[in-house]
Amino acid sequence: MAKVNLYISNDAYEKINAIIEKRRQEGAREKDVSFSATASMLLELGLRVHEAQMERKESAFNQTEFNKLLLECVVKTQSSVAKILGIESLSPHVSGNSKFEYANMVEDIREKVSSEMERFFPKNDDE
């Protein structure tokens, strides 16, 4: 283990001591929560955060690509469900039941979607 001498601000020093005190109050032994061990743990944690940030910069999230992929999946799902509803409405098991006629199923879905959308995106009086 390498030994390093460094200077830190009084604020950082007080915060590290506060962490040590809190751990001791929680029952940690004196030798388990030394200033050196706590400062080392915080330094390692800071390095991991720094590395994660650098990694994120290299492989930045592409919102446009995500939106495109999401829209593609939604359109595929919508198209598939429309075909399945069409097939289901022709089934002899549901013939004569207006609840399962294609036009009625579509209207029912639109009403339910509209209701859910209103919950999350209430309409303004201006619209």
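For all residues, glycine too, the Cβ spot is worked out from N, Cα and C.
In this structure the noted substitutions are not present, so the sites keep their original residues.
Keep in mind that this is a model prediction, so the values were computed, not measured.
Among the sequence features in Swiss-Prot, the mutagenesis site Asn5 to Asp is noted as follows: Loss of all functions. Listed in Swiss-Prot as a mutagenesis experiment, Lys76 to Glu is described as follows: 100,000-fold decrease in conjugation efficiency, but tetramerizes and binds DNA normally. Under mutagenesis, Swiss-Prot gives Glu88 to Leu or Gln with this note: Increased homotetramer stability. Here the residue is the original one, while Swiss-Prot reports the published mutagenesis Lys99 to Glu with the comment 100,000-fold decrease in conjugation efficiency, but tetramerizes and binds DNA normally. Binds less well to TraD. May be dominant over wild-type. Partially rescued by a TraD E-712 mutation. Among the mutagenesis experiments that Swiss-Prot reports, Val106 to Ala is described with the note: 2000-fold decrease in conjugation efficiency, but tetramerizes and binds DNA normally. A mutagenesis experiment is reported in Swiss-Prot for this position, Arg110 to Glu, and the note states: 33,000-fold decrease in conjugation efficiency, but tetramerize and bind DNA normally. As a published mutagenesis entry, Phe121 to Ser appears in Swiss-Prot alongside the note: Alters oligomerization, probably more dimers than tetramers.
Among the mutagenesis positions listed here, namely Asn5, Lys76, Val106, Arg110, Val106 has its C-alpha nearest to that of Glu88 (mutagenesis position). Nearest neighbour of Lys76 (mutagenesis position) by Cα distance, taken over the mutagenesis positions Asn5, Lys99, Arg110: Arg110. In this structure the C-alpha atoms belonging to Arg110 (mutagenesis position) and Asn5 (mutagenesis position) are separated by 68 Å. Note on proximity: of the mutagenesis positions Asn5, Val106, Phe121, the one nearest Lys99 (mutagenesis position) is Val106, by Cα distance. Distance from the CA of Val106 (mutagenesis position) to the CA of Asn5 (mutagenesis position) is 72 Å. The secondary structure of Asn5 (mutagenesis position), as reduced to three states from DSSP, is coil rather than helix or strand.
Mapped onto three states, the DSSP output places Lys76 (mutagenesis position) in helix. Secondary structure at Arg110 (mutagenesis position), as computed by DSSP, is helix. Of all Cβ atoms in the shown protein chains, 8 besides its own fall within 10 Å of the Cβ of Lys99 (mutagenesis position).
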